[in-house]
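Engineer: Per Swiss-Prot, the features are:
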- ARG54: active site, proton acceptor (ACT_SITE)
- GLU160: active site (ACT_SITE)
- HIS16, ILE17, THR18, GLY25, LEU33, ARG54: NAD(+) binding site (BINDING)
- 12-209: domain 'DarT' (DOMAIN)
- TYR47 to Ala: Still toxic in E.coli, decreased DNA ADP-ribosylation activity (MUTAGEN)
- HIS53 to Ala: Still toxic in E.coli, decreased DNA ADP-ribosylation activity (MUTAGEN)
- ARG54 to Ala or Lys: No longer toxic in E.coli, no longer ADP-ribosylates ssDNA. No ADP-ribosylation of gDNA in vivo (MUTAGEN)
- HIS68 to Ala: Still toxic in E.coli, decreased ADP-ribosylation (MUTAGEN)
- TYR74 to Phe: Still toxic in E.coli, decreased ADP-ribosylation (MUTAGEN)
- TYR74 to Ala or Ser: Still toxic in E.coli, no longer ADP-ribosylates ssDNA (MUTAGEN)
- ARG78 to Ala: Still toxic in E.coli, decreased DNA ADP-ribosylation activity (MUTAGEN)
- MET81 to Ala: Still toxic in E.coli, no longer ADP-ribosylates ssDNA (MUTAGEN)
- HIS122 to Ala: No longer toxic in E.coli, no longer ADP-ribosylates ssDNA. No ADP-ribosylation of gDNA in vivo (MUTAGEN)
- HIS122 to Asn: Still toxic in E.coli, decreased ADP-ribosylation (MUTAGEN)
- ARG154 to Trp: No longer toxic in E.coli, no longer ADP-ribosylates ssDNA. No ADP-ribosylation of gDNA in vivo (MUTAGEN)
- GLN158 to Ala: Still toxic in vivo, decreased DNA ADP-ribosylation activity (MUTAGEN)
- GLU160 to Asp or Gln: No longer toxic in E.coli, no longer ADP-ribosylates ssDNA (MUTAGEN)
Amino acid sequence: MPQQGLAYPVPTLIYHITHLNNLQGILQRGGLLPYSQRPPTQQNVAYGHIQAHRAQVVVPVGPRGKLHDYVPFYFCPRSPMLYAIHTQQTDYQGDQRPILHLVSSAQKVAEARIPFVFTDRHAAVQYVCFFHKLEHLKALDWQAIQASYWANVREKKQAEFLVKDFFPWELVEEIGVIDKTIQAQVESILAQFPDLHHPPVRVRRSWYYKKRLCSASCEATF
């Protein structure tokens, strides 16, 4: 497993989570919008109070701006955010089943010359470090990012890759879903847009939580 300061996976996969109900709108717009441009009809799965704080966080490098000017991705599936959804800790009161993982890579974004930054931990904490060159991916704690048990490394596991203003749909390489029923629903929505890029839709059960093995304060389950 890559270690902090030594190596990082190439391609460096990035994962955006969204609700199934948002997929049609994403396809109609041809991509993902940042929170500041989010349509009021979009199904929100986030913490409201954290989003209010993120709206004020300044990005000090690269294209700058604020966090809400960027489309957020994690460097791993099965994130702490998904656990919060799974255990109904966010403003969204559904479960993880309709949550999709939209997968791309940091290299694809860079090759498309789309402005981006990334962080070494959760982007909204005070002591976060921001970067805007891929060579600095080695500064991230990849052992924490890839950890199955992350109660003690929660902030570093939530390192973010942030794409400025708009993320084009054609850069999505895969859609990961929890089961075949959701897979069929995603395929049905994609079929309504025959002229658009159709990434493979794959059942990735290991990207989702199976059951709670501990209290919400532990937040580390298989």
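Backbone N, Cα and C define each Cβ position, glycine as well.
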Engineer: Under a three-state reading of DSSP, tell me whether TYR74 (mutagenesis position) is helix, strand or coil.
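Structural biologist: Looking at the DSSP assignment, TYR74 (mutagenesis position) belongs to a strand.
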Engineer: Specify the nearest of the mutagenesis positions HIS53, ARG54, TYR74, GLN158 to THR18 (NAD(+) binding site), where nearness means the distance between Cα atoms.
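Structural biologist: Closest candidate to THR18 (NAD(+) binding site), judged by Cα separation, is TYR74.
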Engineer: Test of understanding: give the count of other CB atoms lying within 10 angstroms of the CB of HIS53 (mutagenesis position).
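Structural biologist: So the number of other Cβ atoms within 10 Å of HIS53 (mutagenesis position) is 12.
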Engineer: In whole Å, note down how far the CA of HIS122 (mutagenesis position) lies from the CA of ARG78 (mutagenesis position).
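Structural biologist: Cα-Cα distance, ARG78 (mutagenesis position) to HIS122 (mutagenesis position): 15 Å.
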Engineer: I'd like to know which of the recorded positions GLY25, HIS53, HIS68, ARG154, GLN158 sit within 10 A of HIS122 (mutagenesis position) at the Cα level.
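Structural biologist: Near HIS122 (mutagenesis position) by Cα: ARG154, GLN158.
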Engineer: For the domain 'DarT' (12-209), what is the mean per-residue pLDDT, to the nearest integer?
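Structural biologist: Summarising the domain 'DarT' (12-209) by its mean pLDDT gives 95.
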Engineer: Rounded to a whole number, how many Å is the Cα of LEU33 (NAD(+) binding site) away from the Cα of HIS68 (mutagenesis position)?
Structural biologist: 10
Engineer: Given that the record lists HIS16, ILE17, THR18, GLY25, LEU33, ARG54 as binding NAD(+), what is the largest C-alpha to C-alpha distance among them, in Å?
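Structural biologist: Across HIS16, ILE17, THR18, GLY25, LEU33, ARG54, the two farthest Cα atoms sit 23 Å apart.
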